[in-house]
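For reference, the structure discussed in these notes is given below.
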Amino acid sequence: MFGRFLLAIVILQLARTACTQEADDGKCKTCGVTIGQDTWCSECNGANYAPVNGQCVDVNAEGPSKTLCPQHSAGKCTQCGGNSFMYKDGCYSSGEGLPGHSLCLSSDGDGVCTEAAPGYFAPVGAANTEQSVIACGDTTGVTIAAGGNTYKGIADCAECSAPDATAGAEAGKVATCTKCGVSKYLKDNVCVDKAQCNSGSTNKFVAVDDSENGNKCVSCSDNLNGGVANCDTCSYDEQSKKIKCTKCTDNNYLKTTSEGTSCVQKDQCKDGFFPKDDSSAGNKCLPCNDSTDGIANCATCALVSGRSGAALVTCSACTDGYKPSADKTTCEAVSNCKTPGCKACSNEGKENEVCTDCDGSTYLTPTSQCIDSCAKIGNYYGATEGAKKLCKECTAANCKTCDDQGQCQACNDGFYKNGDACSPCHESCKTCSAGTASDCTECPTGKALRYGDDGTKGTCGEGCTTGTGAGACKTCGLTIDGASYCSECATTTEYPQNGVCAPKASRATPTCNDSPIQNGVCGTCADNYFKMNGGCYETVKYPGKTVCISAPNGGTCQKAADGYKLDSGTLTVCSEGCKECASSTDCTTCLDGYVKSASACTKCDASCETCNGAATTCKACATGYYKTASGEGACTSCESDSNGVTGIKGCLNCAPPPNNKGSVLCYLIKDSGSTNKSGLSTGAIAGISVAVIVVVGGLIGFLCWWFLCRGKA
């Protein structure tokens, strides 16, 4: 009952007018307390008066005011009692509806606040003679006798928690701010302006606006407050209201998903992602469909180390509606074209379907089929027109291979590259570097090459003959490709080099290590040359390149060419069709296109590119032939039918159809001989022919008349 009476008196007292400073006894001398938007008295006039609940009352008179402020001096309370607490030299009740309730939610009944209201904190150890609640923004603070610590708030702090009294003096006296005032941001227990979030630490913090819980400067790596663990620099996404990491710390990789960003270990870049190392901009865990380093529409990928170019990965699975290309470097739209390897076609799925674009690394042939190499259909090359890959004919006359622009790169035997054209060699040459008889680089079978002074080309003529004197041969003991070469020189100080005798001193590059040369032969050849039948030969020049592929060191052949054997510098020519042999009559391995029969090799059937077991059992078909999966023995011409597969007349290169049903996949149709390659129509050609006949006839008639008339004259 007394409590209710006391509360009623207090509330009646508070119903007085707002704090004003006056000089009369019982009036407020100093309005020094601000609670919320209101001001209250902190010092009164008159010896018997002191502030209770922010107003001046007579605290000498017995009653509730004296209970709340039992001790006073000089217009201020020096001790509080009951359910009050001291704040800025006044005693305040913590009851609801009173100004003190905004400072303290409960007190201990002996004049000390035990639970501070939001925006304030209760210093540990405060007595009823000391201020026992401090504003979070009070930077002056209060010194508590017990322990001697001065407890302070933080400038512009709106909410906080009390310092840890057990911590050191310096660490334990400042409150921990949990929310700053309006327009301020909490950073490292300091309330700062928004622009100061990144002061001195570029992009290490971000300003996060939060009107409910308070604005904060959040460290990029503070995952407990919305940051990203192991993040080095970041930004704030206003749309998602999330911190977005822009660079992870060393040895971590930035991964971005629909849920946000994270920093992960390298081995976690999987399941639709792959790692990219970048010491400058930061390592990244990129999605397989990354527009720069990934593959469009790729869902599952694998990192390719050391690859140069745009894509750093190969794709093993694509998103719906797409499939990996043959080389796994792109994702291609899934089509319903029945032509194998076809990406786009007209009359899709019908009998008259025509493929217009191939997928992956395959090329569109002249017959609208898809093939992995244009060289398989003859003198064609792979070209790119826009986004399409096409097989185009190498139109340069006598050209063996063209580049992807159609420019001739190598000429057929008997021709040499002359600018963009192929010009004929001299009739005595098999291959040449120019058009004269002394420009031969290889000779026809049975003819020997004699190099000129520069050692790069020479003349083709009859094989080795014996004689005496300088440059003559004593023994013609080497035969290569039907032509004989010298194996022992007539002059003992000379030796055969590439089959020709000359002294060591006359060589532009000495190829024999013997010093001096003795007996007209070389005992040890230099590196990059190999010894053969008394002479030294090169693997890059004829005739040496015919018999040896590699001779890097030691002056001996390390790898003989197919069809030859070199044993201690002595050449053995294997039998026909033999790739490797123990002797000239004992073959151990046959060349492609031959099959082993006892110790010899038998040529495969004409329909076979390779055969196995018997000459007519094709392992791979020759150009112009095909073989069905169920077919045995020889291959079938592209023009003929076999085991349910239909051939196509005039087809020069083909493959069996899928599932071995229907027509062959024809890659090239032969020229019938009536093709008009000039581009003129048949009518135009006929008109020109008639005109030529008329002109020629008229000219002959005129000449006859002229001579007859002159004869009469």
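Using the three backbone atoms N, Cα and C, a Cβ is placed for every residue, glycine included.
Nothing has been swapped: the model has the original residues at all the noted spots.
If you check Swiss-Prot, you get these features:
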type    : residues      : note
VARIANT : Ala582 to Thr : In strain: Adelaide-1
VARIANT : Ala606 to Ser : In strain: Adelaide-1
Pairwise CA distance, Ala606 (variant position) versus Ala582 (variant position), rounded so that it is a whole Å: 28
Residues that sit under 8 angstroms from Ala582 (variant position) by C-beta distance, when 6+ apart in the chain: Lys565, Thr588
Cβ neighbour count (within 10 Å, all chains shown) around Ala606 (variant position): 12
